[in-house]
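If you check Swiss-Prot, you get these features:
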VARIANT   Ser48 to Thr  In strain: B101
VARIANT   Ser48 to Arg  In strain: B306, Z18, Z22 and Z24
VARIANT   Ala55 to Gly  In strain: B306, Z18 and Z22
VARIANT   Ser65 to Thr  In strain: Z22
VARIANT   Gly73 to Arg  In strain: B141
VARIANT   Glu90 to Gln  In strain: Z24
VARIANT   Thr98 to Asn  In strain: B101
Amino acid sequence: MQFTIAVALLCCAIASTLAYPMPDDMTMKPTPPPQYPLNLQGGGGGQSGDGFGFAVQGHQKVWTSDNGRHEIGLNGGYGQHLGGPYGNSEPSWKVGSTYTYRFPNF
């Protein structure tokens, strides 16, 4: 009898120490919007004895409005032809910016 009471009191003591109040906010934090890496594209090729041409382009979003409708991006590129009967061409550089507006759906 005394052993049963001792075990019951021990269980009550353990249960009271483990009983924590639940936190007020049990919801998960919202997932942040994805951060896309720099968008790079490239290519090249040529015929035998014709040299080799290649080009690289890139685009990066630099600003987006809070509502997501306005967006500004920067883009640039580089291209050149190497070798062939006329030798190397001058490098071709491209730099620009883009503005995008997304119309709301009515």
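Cβ atoms are placed via backbone N, Cα and C, with glycine included.
Sequence unchanged from the original; the noted substitutions are absent.
Shown here: features listed in Swiss-Prot, placed on the structure.
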residue : record           : contacts (Cβ under 8 Å, 6+ apart)
Ser48   : variant position : none
Ala55   : variant position : Gly42, Gly43, Gly44, Gly77, Tyr78, Gly79, Gln80, Ser92
Ser65   : variant position : Glu71
Gly73   : variant position : His59, Gln60, Lys61, Val62, Ser97, Thr98, Thr100
Glu90   : variant position : Gln80
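DSSP assigns Glu90 (variant position) to coil, not to a helix or a strand. Here the Cβ of Thr98 (variant position) has 12 other Cβ atoms within 10 Å, regardless of which shown protein chain they belong to.
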